[in-house]
Amino acid sequence: MDELPNGNGAALLKRGRGRRRRHPQSQPRGASVLALPLRPRKIRRHRKSAAASRVAALRARALRSEDSDSKVAVASVRGKRKRPAELLEASRSAEPRPVSARPRSASATLPSRVEGWAALSRNLGTAAPPPPGSHADEPGRPRASPLQQVLTELNGIPSSRRRAARLFEWLLAPLPPDHFYRRLWEREAVLVRRQDRSYYEGLFSTADLDSMLRYEDVQFGQHLDAARYVDGRRETLNPPGRALPAAAWSLYRAGCSLRLLCPQAFSPTVWQFLAVLQEQFGSMAGSNVYLTPPDSQGFAPHYDDIEAFVLQLEGRKLWRVYRPRDPSEELALTSSPNFSQEDLGEPVLQTVLEPGDLLYFPRGFIHQAECQDGVHSLHLTLSTYQRNTWGDFLEAVLPLAVQAAIEENVEFRRGLPRDFMDYMGAQHSDSKDPRRTAFMEKVRVLVARLGHFAPVDAVADQRAKDFIHDSLPPVLTDRERALSVHGLPVRWEAGEPVNVGAQLTTETQVHMLQDGVARLVGEGGRLFLYHTVENSRVYHLEEPKCLEIHPQQADAMELLLRSYPEFVRVGDLPCDSVEDQLSLATMLYDKGLLLTKTPLVPS
């Protein structure tokens, strides 16, 4: 399908393809959600009791479940039933909206790594929702798009975890998220048809892409790819250097699809969208944008190593999705090479995506896409869960477990039998030698003992540290900005700085800036707090950022991390002295990692 940011740098692997074919047969459009099944697959640090009791008292409330107002039918296709097809309707492509503000650069000199919600909402180019009590349908008043409405709603939700859950609920609506995770995630292709062309309005448009080409340093190969799929072959036609409008649009007119890698580096709204959702997944969330000319296909059939959510923004596109061809391709860990049409069977899903529609499919599902009927297509692919499997976790755990077992248990240091090569190895695989049976039993016993030595928490911390480094910097709500160092009224005025000197006291109530903004990790006998507030919107442009936490402040740091979103008095932090309490809280506040219950007043 498409290509997303990958482990190397710019994107998790993904593509987008299709091929000219006859129109799919029509079918009734009564169902708004279509789920297509794949065979399901099965898949410590010591803390003081005082700190633990405080955390128990400050335990965060559980998320409310929110029912969707929409009523939909859910259709499943199982076994070898006839593949679904959607009616290809003649409808106008979405007009690109005018850009009211120039997109931000992807360079290392971004003016602000942490930006406020209200400032980003202004980039949507649509009217803000009317205040309570006003007349939303007043003649002449532009209506806010569903996207801007939900972003405005998120700005009023104090918990970052609840914001992530709400935005994901909106993305799937009317499909309930709990049903999606329980029955469809990693198992089935899902189509959500909304019949609302404005649903994603303001997220990204062809006008945004044109503005980026004009005003930003967009480079072919690094930020933008030009590709086409003709006569069963994929071609990439990237010239060297900057992707100026004349070159990019000439390639588009020549039938090339344009793939924008890592649009979150340029688009504040895409950044905002992904920065919220990454907390929902607990895994890096990336994206690519694909603009495909009418009557063309940009990419060959293939599968990817990420969970893919396709958001149709403009125009229409015919998609064909195929099951993994054999069990080895289910939940694939690497992306496939390009396939020919002869490699494919019958699609399990054949449908035309319209603006506002959503398509999801798991890793290993082969897909291709093409534009037809003289209409272009613009879609954004959101990707996540690259190399985030049990196998990847165990791949990190087991070598460390073996190393620890060798050091701590003499049974792992005993020598192999002198004659083991006489009955072990491929040439002896059919041997009934009892020595072979004994050898295999010994291996099983030792492997079973490895669980005792497995450093599961240490590996979990390392993966959490990697996720912190992968993450986008946080986008702040108005409340988070006002109550953190980011909103202090310090400024230069009349020849001198004013409003300087705001200080925390033992009575100040604080909590972390957001839920997923930091992680405490032990390394080499020292403690470090890795955080996202100084990350770049460009993948791994910066080295991991961290603060060293003194051992006497470790329990206090853990309390702050675990008690979010409840407030804690600085004087209640489990430290040995008031000095330790204030120094920890002040360091975190000054770094932008902590917010207060009420604004600090400069002295």
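Quick reminder: no glycine exception, Cβ is built from N, Cα and C everywhere.
For His302, Asp304, His367, the entry in Swiss-Prot reads Fe cation binding site. The local packing around His367 (mutagenesis position), expressed as other Cβ atoms within 10 Å of its Cβ over all shown chains, amounts to 27.
Residues or ranges marked as domain 'JmjC' in Swiss-Prot: 256-401.
The mutagenesis experiment His302 to Ala is recorded by Swiss-Prot, whose note states: Abolished lysine demethylase activity; when associated with A-367.
Under the three-state DSSP scheme, His367 (mutagenesis position) falls in the strand class. Under its mutagenesis entries, Swiss-Prot includes His367 to Ala with the note: Abolished lysine demethylase activity; when associated with A-302.
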His302 (mutagenesis position) and His367 (mutagenesis position), distance between Cα atoms, whole Å: 6
Counts of helix, strand and coil residues, the domain 'JmjC' (256-401), according to DSSP: 35 helix, 50 strand, 61 coil
The domain 'JmjC' (256-401) [mean pLDDT, rounded to integer]: 98
Among His302, Asp304 [recorded positions], residue with fewest other Cβ within 10 Å: His302
